[in-house]
Amino acid sequence: MTNIRKSHPLIKIINESFIDLPAPSNISTWWNFGSLLGVCLILQILTGLFLAMHYTSDTATAFSSVTHICRDVNYGWIIRYMHANGASMFFICLFMHVGRGMYYGSHTFSETWNVGILLLFTVMATAFMGYVLPWGQMSFWGATVITNLLSAIPYIGTDLVEWIWGGFSVDKATLTRFFAFHFILPFIIAALAAVHLLFLHETGSNNPLGLTSDSDKIPFHPYYTIKDILGLLLLILMLMILVLFSPDLLGDPDNYTPANPLNTPPHIKPEWYFLFAYAILRSIPNKLGGVMALVLSILILAIVPLLHTSKQRGMMFRPLSQCLFWLLVADLLTLTWIGGQPVEYPFITIGQLASILYFFTILILMPISGMIENRLLKW
């Protein structure tokens, strides 16, 4: 009798994706982040569902309902903080996952890579709208500032902003629609993740050497299921340390003040995972230019495959490109720091230099280093 795992129409799909999947024998811990992102998404959907049962998307009661969740709902505080800090874990895994893709040349799987970029944009949009929901000072002013950026679009900008707001300012209509979008988007993310996985399994996974591994494959289960569980335990450990010991470490104190349209906070800044893009936005004095730079800071990932000049796939054996990659990582950390600083000297200058370096490294230095390495190897 055929094993039900291999014959049942539905279980067969799961089997071919997670159990009998042929995987390269040498993929490292950097390949763990895909499964960790799946776990983060499930965690966010579950905690979000329980929060939505008690949350009210009305400007008069939103802030109070979040307080009510933390004070009166059974274990509401832990659900709320797991959701808030789970988003931070989600982005840590996302950045690691994208970084690994760039380092090991996974962007040569163009369909998988492009769906991944779409996923990144969707997750960022979801996180932004989620930040607005508690209706604290930073929620309100963050929503006002970021949505206002769309007014920089020529001709249709102002109409577009008012259409998104549902009025002439960020108000009840804005909060209600942001809640609706924040609820539906994670399910769209889950569907996109399935497409992402589908495209990946068409080609098979990349590996640290960047070579074809068809001649040396091992089953995903038990080897990589066990390996992924180790990563999962470390992720849960980090999350729970954050939630139980310093849940507000990554938040903003201003968000514990109810939203007040008449009082602007001294420094409006988004959550830490958007600070690098926010720093790039602020480094350009022109509004439209800043918005374009902001979008391009993420969209630039789409042209990374076109800028791949090296005849080797990954950076495993390319020291020059490795140096540039870690320069880029250091640059992004600098931008993250600058995004949280006030707009004054010397932070403005540092931000502008770091923004120029970000685009210069990806668009010019990395393709040149690939060509130099080809020449050094006489290829």
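Placed from the backbone N, Cα and C atoms, the Cβ positions cover glycine too.
Substitutions noted, but not modelled.
Long-range Cβ neighbours of His182 (heme b b562 binding site) (same chain, at least 6 residues apart, Cβ-Cβ under 8 Å): Gly48, Thr126, Met129, Gly130, Leu133. Taken from Swiss-Prot, the feature heme b b562 binding site applies to His83, His182, supported by similarity to another entry.
Every protein chain shown contributes to the tally, and the Cβ of His196 (heme b b566 binding site) ends up with 21 other Cβ atoms within 10 Å. According to its DSSP assignment, His196 (heme b b566 binding site) is helical. Taken from Swiss-Prot, the feature heme b b566 binding site covers His97, His196.
Within 10 Å of the C-beta of His201 (ubiquinone binding site) there are 14 other C-beta atoms, taking all protein chains into account. Annotated ubiquinone binding site per Swiss-Prot: His201, in sequence order, evidence recorded as similarity to another entry.
In the three-state DSSP scheme, Val115 (variant position) is classed as helix. Listed in Swiss-Prot is the natural variant Val115 to Ile, annotated as follows: In strain: Isolate SMG-7470.
In Swiss-Prot, a published natural variant is listed as Ala190 to Thr, annotated In strain: Isolate SMG-7470. Taking a C-beta cut-off of under 8 angstroms and a sequence separation of 6 or more, Ala190 (variant position) has the following same-chain neighbours: Leu41, Ile45. In the three-state DSSP reading, Ala190 (variant position) counts as helix.
Here the residue is the original one, while Swiss-Prot reports the natural variant Ile241 to Met with the comment In strain: Isolate SMG-7470. Sequence-distant neighbours of Ile241 (variant position) (same chain, six or more apart, CB under 8 Å from its CB) are absent.
Listed in sequence order, Phe33, Gly34, Leu37, Gly116 are the same-chain residues six or more apart from His97 (heme b b566 binding site) with CB atoms under 8 A from its CB. Rounded to the nearest whole angstrom, the C-alpha distance between His83 (heme b b562 binding site) and His196 (heme b b566 binding site) is 24.
Geometry remark: Val115 (variant position) versus His196 (heme b b566 binding site), CA distance 6 Å. Other C-beta atoms found within 10 angstroms of the C-beta of His83 (heme b b562 binding site) number 21, with every protein chain shown included.
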